Each structure stands twice: as structure tokens, then as C-alpha cells.
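Peer 1: First the structure, then my questions, so here it is.
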Amino acid sequence: MAAAADSFSGGPAGVRLPRSPPLKVLAEQLRRDAEGGPGAWRLSRAAAGRGPLDLAAVWMQGRVVMADRGEARLRDPSGDFSVRGLERVPRGRPCLVPGKYVMVMGVVQACSPEPCLQAVKMTDLSDNPIHESMWELEVEDLHRNIP
């Protein structure tokens, strides 16, 4: 039963679900500060005089810019990022409309030239504009307070 809790079904391209909660990040943080590679990404915090954070999974929010064939390009306050595997994500399809504001939880696949996530969860947040207006401050506050 534990194996079922550790992987997201979807055939050979299944995603291994992390055991820790997702870390809220902006696209620019991944572009600028991520080190490592798939399955072993870390967010450098050397500029703040702190140790790195493991990026087992991330939580990002942004506006859908484009969506096609289970992939989407989103834009947060710091830039664009891509999400793939949306055809296997519950509630992914209703969210895939340009202009919608969504949250996506996923596993980092790449950080350069732009972040790319393998989606695990996606939810439409468009009904409440406070989600978008507070997102950047929420991420900033979280990173300021993580030891």
C-alpha cells in the first residue's frame, strides 16, 4: 500500500510523490537559485546566508498563457514557467483556459532556460482575486521565515 502513496499513476512517465510538503516558489527563484537535476533539485539560499532547501515538490501559481495537449505555459509575477502531464491530473482540464489563475503542485523537471514542472495537482483560483494579489508576498514571507 505504501508504494501506491509514493507514485502518481500515469504509466512510464509516472511521478514519484514526495513525502514533504511542496515549497512555494516563484519562477525566478528556480531560474536563478536552483541547483542539481531531476529528482535532486535544491534551492540555494547562500545569498541570505542560509543552507539550501530540497525541492522535492513545489507549489507555484500563475495565469495560464497557453495550453495544449496536456501541457501549459503559465506566468507568475517573476516570469513564465511550463507544466506538463496535465492530462493525468484531476481537475487539470477545467483549469486549462488562457487567462485563468491557477495553482499547480508539481515535481521540478528543469529550471533553465525556464522552470518546467511535472504536474501532480492543479486547481483554479480565478474566483478570488486575493490569491493572485497576495501570491508574491506569501512566497516572500515564507522564505523569510524558513530557518
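Every residue, even glycine, has its Cβ placed from backbone N, Cα and C.
Every residue here is the original one, so none of the noted swaps is modelled.
Copied straight from Swiss-Prot:
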type: MUTAGEN; residues: Lys24 to Ala; note: Abolishes interaction with RMI1, TOP3A and BLM
type: MUTAGEN; residues: Trp59 to Ala; note: According to PubMed:18923083, abolishes interaction with RMI1, TOP3A and BLM. According to PubMed:18923082, does not affect interaction with RMI1 and TOP3A
type: MUTAGEN; residues: Lys100 to Ala; note: Does not affect interaction with RMI1, TOP3A and BLM
type: MUTAGEN; residues: Lys121 to Ala; note: According to PubMed:18923083, does not affect interaction with RMI1, TOP3A and BLM. According to PubMed:18923082, affects interaction with BLM and the BMI complex
type: MUTAGEN; residues: Trp135 to Ala; note: Abolishes interaction with RMI1, TOP3A and BLM
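Just tell me what is around each of these and how deep it sits.
Peer 2: Here Lys24 (mutagenesis position) comes close to Val58, Trp59, Met60, Glu138, Val139, Leu142: these same-chain residues lie at least six apart in sequence, with C-beta atoms under 8 angstroms from its C-beta.
There are 19 other Cβ atoms within 10 Å of the Cβ belonging to Trp59 (mutagenesis position).
According to its DSSP assignment, Lys100 (mutagenesis position) is coil.
Lys121 (mutagenesis position) counts 16 other C-beta atoms within 10 Å of its own C-beta, drawing on all protein chains shown.
In sequence order, Gln61, Asp76, Pro77 constitute the residues six or more apart from Trp135 (mutagenesis position) in its chain with CB-CB distances below 8 Å.
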Peer 1: Applying a 10 Å Cβ distance cut-off over all chains shown, what neighbour count does Lys100 (mutagenesis position) have?
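Peer 2: Result for Lys100 (mutagenesis position): 19 other Cβ atoms within 10 Å.
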Peer 1: So, three-state DSSP: helix, strand or coil for Trp135 (mutagenesis position)?
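Peer 2: Where Trp135 (mutagenesis position) sits, the three-state DSSP reduction gives helix.
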